[in-house]
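**Q** So Swiss-Prot lists the following for this protein:
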type: MUTAGEN; residues: Tyr55 to Ala; note: No change in toxicity
type: MUTAGEN; residues: Lys56 to Ala; note: Loss of toxicity
type: MUTAGEN; residues: Met58 to Ala; note: No change in toxicity
type: MUTAGEN; residues: Gln68 to Ala; note: Loss of toxicity
type: MUTAGEN; residues: Arg72 to Ala; note: No change in toxicity
type: MUTAGEN; residues: Tyr81 to Ala; note: Loss of toxicity
Amino acid sequence: MEKRTPHTRLSQVKKLVNAGQVRTTRSALLNADELGLDFDGMCNVIIGLSESDFYKSMTTYSDHTIWQDVYRPRLVTGQVYLKITVIHDVLIVSFKEK
C-alpha cells in the first residue's frame with residue numbers, strides 16, 4: 001500500500017534523531033559508507049531533510065501495518081533513496097544512491 005503523504009511528520013523524525021533515538025540496518029550503513037557517509041553523516045542528512053525531499057509512504061512487504069517514509073534528498077554525491085520507519089525510534093531501513 002502506498003500514499004503520497006508522510007506517515008510520520010518530519011519534525012517528529014528530526015526530534016527523535018536529535019535525541020539519539022535512531023538506529024540503522026546493516027545494509028543501509030554499508031550503502032551509506034559507499035557514499036562516504038558514516039552513521040553521524042546519515043543522521044545529518046535526516047536532520048537536513050525538507051518537506052520537498054519527501055517521495056512517498058509505503059507499507060512493508062511483511063507487515064502492512066508498518067509504514068515506511070521514503071525521501072529522496074540531493075547530496076553532493078547525487079540523489080539518495082532514504083527509507084525510514086518510526087515505531088519507538090527512527091530506523092533507517094535504506095540509504096542508497098538513487
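The backbone N, Cα and C atoms fix where each Cβ goes, glycine too.
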**Q** Non-local Cβ contacts of Arg72 (mutagenesis position) (under 8 Å, 6 or more apart, same chain)?
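**A** Listed in sequence order: Asp53, Tyr55, Gln79, Val80, Tyr81, Leu82, Lys98.
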**Q** What is the number of other Cβ atoms found within 10 Å of the Cβ of Tyr55 (mutagenesis position)?
**A** 16
**Q** So if I draw a 10 Å sphere around the Cβ of Met58 (mutagenesis position), how many other Cβ atoms end up inside it?
**A** 17
**Q** Using a 10 Å radius around its CB, how many other CB atoms surround Lys56 (mutagenesis position)?
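**A** Result for Lys56 (mutagenesis position): 15 neighbouring Cβ atoms inside 10 Å.
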**Q** If you measure Gln68 (mutagenesis position) to Met58 (mutagenesis position) at Cα, how many Å is it?
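**A** Gln68 (mutagenesis position) to Met58 (mutagenesis position), Cα-Cα distance: 5 Å.
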